[in-house]
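Annotation comment: Swiss-Prot describes 26-79 as domain 'bHLH'. Experimental mutagenesis at this site is recorded by Swiss-Prot as Lys65 to Glu, annotated: Reduces the binding affinity of AHR?ARNT to the DRE by more than 10-fold. Experimental mutagenesis is annotated in Swiss-Prot for Leu116 to Glu, with the remark: Highly disrupts the dimerization ability of AHR. Reduces transcription activity. Decreases interaction with ARNT. Annotation source Swiss-Prot lists domain 'PAS 1' at 116-179, citing sequence analysis. In Swiss-Prot, a mutagenesis experiment is listed as Ile152 to Asp, annotated with the note Completely abolished the AHR induction activity, the ligand-induced nuclear translocation of AHR, and drastically reduced DRE-binding in vitro. Experimental mutagenesis at this site is recorded by Swiss-Prot as Ile262 to Asp, annotated: Reduces transcription activity. Decreases interaction with ARNT. Taken from Swiss-Prot, the feature domain 'PAS 2' applies to 269-336. The domain 'PAC' feature in Swiss-Prot is assigned to 342-380. Here the residue is the original one, while Swiss-Prot reports the natural variant Ala375 to Val with the comment In allele AHRD; reduced specific ligand binding. Among the natural variants in Swiss-Prot, Pro471 to Leu has the note: In allele AHRB1; no increase in specific ligand binding. The residue drawn here is the original one. While the structure shown retains the original residue, Swiss-Prot records the natural variant Asn533 to Ser with this note: In allele AHRB1; no increase in specific ligand binding. Quoted from Swiss-Prot, the note attached to the natural variant Met589 to Ile states: In allele AHRD. According to Swiss-Prot, the natural variant Ile808 to Val carries the annotation: In allele AHRB3.
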Amino acid sequence: MSSGANITYASRKRRKPVQKTVKPIPAEGIKSNPSKRHRDRLNTELDRLASLLPFPQDVINKLDKLSVLRLSVSYLRAKSFFDVALKSTPADRNGGQDQCRAQIRDWQDLQEGEFLLQALNGFVLVVTADALVFYASSTIQDYLGFQQSDVIHQSVYELIHTEDRAEFQRQLHWALNPDSAQGVDEAHGPPQAAVYYTPDQLPPENASFMERCFRCRLRCLLDNSSGFLAMNFQGRLKYLHGQNKKGKDGALLPPQLALFAIATPLQPPSILEIRTKNFIFRTKHKLDFTPIGCDAKGQLILGYTEVELCTRGSGYQFIHAADMLHCAESHIRMIKTGESGMTVFRLFAKHSRWRWVQSNARLIYRNGRPDYIIATQRPLTDEEGREHLQKRSTSLPFMFATGEAVLYEISSPFSPIMDPLPIRTKSNTSRKDWAPQSTPSKDSFHPSSLMSALIQQDESIYLCPPSSPAPLDSHFLMGSVSKCGSWQDSFAAAGSEAALKHEQIGHAQDVNLALSGGPSELFPDNKNNDLYNIMRNLGIDFEDIRSMQNEEFFRTDSTAAGEVDFKDIDITDEILTYVQDSLNNSTLMNSACQQQPVTQHLSCMLQERLQLEQQQQLQQPPPQALEPQQQLCQMVCPQQDLGPKHTQINGTFASWNPTPPVSFNCPQQELKHYQLFSSLQGTAQEFPYKPEVDSVPYTQNFAPCNQPLLPEHSKSVQLDFPGRDFEPSLHPTTSNLDFVSCLQVPENQSHGINSQSTMVSPQAYYAGAMSMYQCQPGPQRTPVDQTQYSSEIPGSQAFLSKVQSRGIFNETYSSDLSSIGHAAQTTGHLHHLAEARPLPDITPGGFL
């Protein structure tokens, strides 16, 4: 295998032949050059011969002289083969009486052949024994990018990878063993000499070992990654009749074997590729990319007629604004090198549709100078287009490569932020006189420039599907009368009388027109002239509008309306309030029949408590006698005007919005606020009380404990105790009640519990948050004995050790403590009104 320095592959770089014009014969006898007359006659015959070739006119126009002769010979050879193979009658060949019938049959065969080629996943290839392409179907262009006229009667080795040429030569031999002397010259392609066999030396045509199935890599112009496409060849060796070749001695040679195969891509195409592979179309452009022609497939895909396509002006009007600079770069490359390379961009089709295409443009020369451009486009799917767009964004620095440009979303060539302000001339006499700077318009750009093509495009083609609007468009392009009213409010605050009058003409669209324009000559129609005149009569100029724009841009309507700003909204408040309301609603529905007894019992309990307070007022000073009553009133009826209080539930800060509590009568004395945990050390959080029935959701961090309520009352005292790590109660519980109790010590003892202590009103404590349940006392209260504090009790020792060692904050409690050992002697127990639920007897994680 050669090093590949002199290896050449097939390409499509050929010059267009010179188009000769018929010159009139001079009237006088002017001498002419005989050689020139000979060349003119030869060119005339070649043009006539080229017109007889069965190829489209656009293919014929770019053929050179040698290609015309090559294709003419190939056509004659193919016709001779089919004459023998199809065994057509002389009458049909010479145009006998059945000429009309033959034309109908040929037309039907042609249509059937075209349909078969379109349905075939590949192309037909016939290669002779001397490695010349005898025939290639027109569908070769869909897979390799070569025209049918580019490969016919050319060496097949120019298409095959150098590493696969030996294998292809072996497959051409009938015994898979070509002569070793016939080596493939990798630099020039075909072998130096061909060996011809007689029919006696060749096997029958229908032999099984004449079948072929192999793979090799072919040169592909559509693949930019490697330049080759792996193809699978499947066919058989057959005799090529009708060639009438002669040997060196002049004797007629017998028909030789040739490879008839179908070449298919090794990787099967997807459904979308099968759908789009037959829609490759070509367009013809001037050197400035102005369209001057389009084939039938292009008209079918884009939806334009050739007249509509060629009368619009620059071809950049059909290109997406985000792809213009990318296509312009390929355009410049084509002018410099003659070929643009594969370029992926979006073309605007009819009915407001964008089509991704992969294009390759070539420069066609005439008389040694560039004449026009031929562009070959292949439609792509949207997924393929977006993939190419992502690859392009990594290599190109400007933002237009990513498709995110907003230049095409506004009417002005510049965005409102980038739009240059008119230069005003300040004067003491009038503020209406101003001299604007020259604003860009459609006429200020060159007709063939990119900006001119961009301005000529309709804005609506970029709004379907709607894209994200520019920041200023949401306020000014799509503004409403309500927003104009908000502008008026801002002007009133500034005290501008002229701005107050702006509401009459303050529509957002008019404001946008005023922003993008200048004096009256910039408004071509009468409507905009009237707008400009009204603005001048009201004393409003563009500087005022600019200041109004800036003020409106940084001011939101919600703030002006007095609404709460988003940053002031506590999401946790809303969540906890919703949970609380849901629990309250469900509880009220389940226990509606119990609401009336609850209120009555609470009222009775309060009245009894107040009677005790009146008795104790005779023995204690008024300030001290009034304090426990305030505590009880506060525990029964919490504050109703509390806002959202921040509390910590299970170690997490949250917000809690209390709902209105159940009301009851307390005519004896005015209820006052009681602040539990009023002196916290290291924290400033407040704990609202929850008097609603079953207002606190069920939690695992809850230990039920039931204690009776005793009437005795003593002075309050402050006690330092830890906020965590309480041990569970050692005393037995009597029911599944959702209450807990808290022990108090009298004021005259610093490290012990008073023998006069009783139990305070039951309260539920949750890991930093506290709620109050409404309680029902029994029909009567039975006094019980009081239990003295004993140091031998293990529960008391453990409790006091924690109190002494881990004091976190001070808290004021009532000194009413009940006997722990006589809890079962009470006649009525406090209980929760909601449905009883079994709770696990575990150590709580919070306060007890």
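Using N, Cα and C of the backbone, Cβ positions are placed for all residues, glycine too.
Don't expect the noted substitutions in this model, because it carries the original residues.
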Close approaches to the domain 'PAC' (342-380) from elsewhere in its chain (Cβ under 8 angstroms; 6 or more beyond its ends): 12, 15-16, 18-19, 58, 62, 145, 221-222, 224, 276, 279-287, 289, 292, 298, 301-304, 317-320, 322-323, 326-327, 330-331, 334-335, 388-389, 392, 457, 460-461, 464
Least buried by Cβ count (within 10 Å) of the recorded positions Leu116, Ile152, Ile262, Ala375: Leu116
Integer Å distance between the CA atoms belonging to Asn533 (variant position) and Ile152 (mutagenesis position): 73
Asn533 (variant position): tally of other CB atoms within 10 A of its CB: 12
Cα-nearest neighbour of Lys65 (mutagenesis position) within the listed recorded positions, Leu116, Ile262, Ala375, Asn533: Ala375
Ala375 (variant position) - helix vs strand vs coil (DSSP): strand
Alpha-carbon spacing, Leu116 (mutagenesis position) to Ile262 (mutagenesis position), which is rounded to whole Å: 12
Secondary structure of Asn533 (variant position) (DSSP, helix/strand/coil): helix
Ile262 (mutagenesis position): secondary structure state under DSSP, collapsed to three categories: strand
All-chain count of other Cβ atoms within 10 Å of Lys65 (mutagenesis position): 15
For the domain 'bHLH' (26-79), mean pLDDT (0 to 100): 84
Conformational class of Lys65 (mutagenesis position) under the three-state DSSP mapping: helix
Distance [Cα-Cα, Å, rounded] between Ala375 (variant position) and Ile262 (mutagenesis position): 28
Number of helical, extended and coil residues in the domain 'PAS 2' (269-336), per DSSP: 38 helix, 10 strand, 20 coil
Whole-number Å value for how far Ile262 (mutagenesis position) lies from Asn533 (variant position) (Cα to Cα): 76
